[in-house]
Amino acid sequence: MSEYQPSLFALNPMGFSPLDGSKSTNENVSASTSTAKPMVGQLIFDKFIKTEEDPIIKQDTPSNLDFDFALPQTATAPDAKTVLPIPELDDAVVESFFSSSTDSTPMFEYENLEDNSKEWTSLFDNDIPVTTDDVSLADKAIESTEEVSLVPSNLEVSTTSFLPTPVLEDAKLTQTRKVKKPNSVVKKSHHVGKDDESRLDHLGVVAYNRKQRSIPLSPIVPESSDPAALKRARNTEAARRSRARKLQRMKQLEDKVEELLSKNYHLENEVARLKKLVGER
């Protein structure tokens, strides 16, 4: 390439500038001649170098932008012909919404309510008279229900009686005594009757039937060598020995009681005989 021949990359062969694809080369000639003309041997990459003098590439920085946060006083309609005024909010309403106090509610005012609290209407009916007779009837009803262990299903509660209330109109009630709840387990008194007397033996205690075995018990032989079966056999044999020892002890105690009773009988007879001799002298 000679030094007098301009660069082929400086101009687009299609007739468009590399900076603007919608405009032709003829329209950009006047703009390019006013800014900077391409020199001989200049490549196409030099066209994309950003310079401070290029007004097309220069952009506004964020420092040049101004943001206006003020609320507009008017609003324009979509047709841009009429201007609609925006209503201003009351300062008291704004402060009530953004207040940090948890005791106040922005939608209601409690100053007027607190002053006239005595004039409020009661939610309950205070005109019902409560007398001491009503409370005494209620106490008796409570005592009767506590004394009965099993309440029948068809029991009807009287609707005319009143429960005791803390506020009484006639008089102040004395403190009611505490009612002791009966124990769930009631000990039954054992009365000795004819049936019980018939079950007593000659020693004055309850008789029991002693089973007399004609054949002694067979020895326990484990069925297998299973450890559980062996342990079960040993436990059964130990229980038999324990019952045998208990029966032997009971037999010995009965014999001892009979011996003591016979001695007591002889001693009483001896005392009676001696008293008789002393009385004769």
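The backbone N, Cα and C atoms fix where each Cβ goes, and this holds for glycine too.
Unsubstituted: the structure retains its original residues.
Keep in mind that this is a model prediction, so the values were computed, not measured.
While the structure shown retains the original residue, Swiss-Prot records the natural variant S24 to P with this note: In strain: CLIB 219.
Quoted from Swiss-Prot, the note on natural variant P62 to S is: In strain: CLIB 630 haplotype Ha2.
The annotation that Swiss-Prot gives for the naturally occurring variant T82 to A reads: In strain: CLIB 556 haplotype Ha1.
According to Swiss-Prot, the naturally occurring change D91 to A is described as follows: In strain: CLIB 95, CLIB 219, CLIB 382, CLIB 388, CLIB 410, CLIB 413, CLIB 556, CLIB 630, K1, R12, R13 haplotype Ha2, Sigma 1278B haplotype Ha1, YIIc12 and YIIc17. D91 (variant position) falls within a helical segment according to DSSP. There are 8 other CB atoms within 10 A of the CB of D91 (variant position), with all protein chains counted.
Among the mutagenesis experiments that Swiss-Prot reports, M107 to A is described with the note: Reduces transcriptional activation activity; when associated with A-97; A-98; A-110; A-113; A-120; A-123 and A-124.
Among the mutagenesis results in Swiss-Prot, Y110 to A has the note: Reduces transcriptional activation activity; when associated with A-97; A-98; A-107; A-113; A-120; A-123 and A-124. The residue drawn here is the original one.
In Swiss-Prot, a mutagenesis experiment is listed as L113 to A, annotated with the note Reduces transcriptional activation activity; when associated with A-97; A-98; A-107; A-110; A-120; A-123 and A-124.
Where Swiss-Prot documents D125 to A as a natural variant, the accompanying text is: In strain: CLIB 556 haplotype Ha1.
For D196 to E, Swiss-Prot lists a natural variant annotated as follows: In strain: CLIB 388, CLIB 410, CLIB 413, CLIB 630 haplotype Ha1, K1, YIIc12 haplotype Ha2 and YIIc17 haplotype Ha1.
For 225-281, the entry in Swiss-Prot reads domain 'bZIP', with the evidence type sequence analysis.
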> So what's the average pLDDT for the domain 'bZIP' (225-281)?
Replying inline: 91
> Counting by DSSP, what is the helix, strand and coil composition of the domain 'bZIP' (225-281)?
Replying inline: 54 helix, 0 strand, 3 coil
